[in-house]
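Since the structure comes first, as structure tokens, the remarks are kept for the end.
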Amino acid sequence: MVNLMNIKDIKLNADETKTTKAILKASFDMWLDIVEADVVIVGAGPSGLTCARYLAKEGFKVVVLERHLAFGGGTWGGGMGFPYIVVEEPADELLREVGIKLIDMGDGYYVADSVEVPAKLAVAAMDAGAKILTGIVVEDLILREDGVAGVVINSYAIERAGLHIDPLTIRSKVVVDATGHEASIVNILVKKNKLEADVPGEKSMWAEKGENALLRNTREVYPNLFVCGMAANASHGGYRMGAIFGGMYLSGKLCAELITEKLKNKE
């Protein structure tokens, strides 16, 4: 036990080579463990993190890939920079489960701190067993006869730099497009494989219709490929909702339930 009363007298053992070796060894061990997963979730926003938590709690090996260095999607900035988001009943219960503080605004509306929400959702997903990796972009999908079989990944920094460096892969039983407004994984699948499918993109804002459509649009859109959150609405031409997030969390939970049913039926 370190006596924190004498911090000035502590001598720290810091060696550059040992630091490098420790990071490399831990990283290789981690990558070797996750190159085969049950579920890969692309996008660490509100729906993706929620989906990851519930799947990990079921005992599945879950890997969440986020191209940016920060998880949380569009939650951090709240509404137009004001540091709160809105969640409506009954989705507030999903936030209470992870200890997020809510302020009752009446009429079934609550506000939550826009920094606290993604932080606690991410910690809860990791505590449940999910692995979250940032700075990783999914540039393609692995396909097999029975559908999607994993993701093709690269460093987002490499992509941004425009360097021609070949990617690596993660095999999985299921892939989830939780990329938000872009629905980028669905678009990759359709465009690269010349599928006869329409990805209409999202419509303008109509919060009530958008929120309710989320739960209808959260589904398996191609064998072993699911959509949740705003990617579900974008891939089905649903409306956007703005800074009200209840449907996003419920969509993530519903997606986890659908995947759980699919994977357990395969066993």
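Just so it is clear, glycine is given a Cβ too, placed from its N, Cα and C backbone atoms.
Of all the Cβ atoms in the protein chains shown, 19 others lie within 10 Å of the Cβ of S184 (NAD(+) binding site). Annotation source Swiss-Prot lists NAD(+) binding site at S47, E66, R67, G74, V138, H164, I165, D166, S184, M230.
Cβ-based neighbour count (10 Å, all protein chains) for H181 (Fe cation binding site) stands at 15. According to Swiss-Prot, the Fe cation binding site annotation covers D166, H181.
Counting Cβ atoms from all protein chains shown, R240 (glycine binding site) has 16 others lying within 10 Å of its own Cβ. What Swiss-Prot records for R240 is glycine binding site.
Swiss-Prot lists H164 to C among its mutagenesis entries, and the accompanying note reads: Still requires free sulfide for ADT synthesis, showing that this cysteine cannot act as an enzyme-derived sulfur source for thiazole formation as in S.cerevisiae. Annotation note: H164 (mutagenesis position) sits in a coil segment as assigned by DSSP. Of all the Cβ atoms in the protein chains shown, 5 others lie within 10 Å of the Cβ of H164 (mutagenesis position).
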* Minimum Cα separation from R240 (glycine binding site), reported as the residue among binding-site residues R67, V138, D166, H181, S184 that achieves it -> H181
* Structure fact -> Should one count Cβ atoms within 10 Å of each candidate's Cβ, the binding-site residues R67, D166 would be headed by R67
* **Site extent for NAD(+) (largest Cα pair distance over S47, E66, R67, G74, V138, H164, I165, D166, S184, M230, Å)** => 32
* Whole-number Å value for how far S47 (NAD(+) binding site) lies from D166 (Fe cation binding site) (Cα to Cα) -> 30
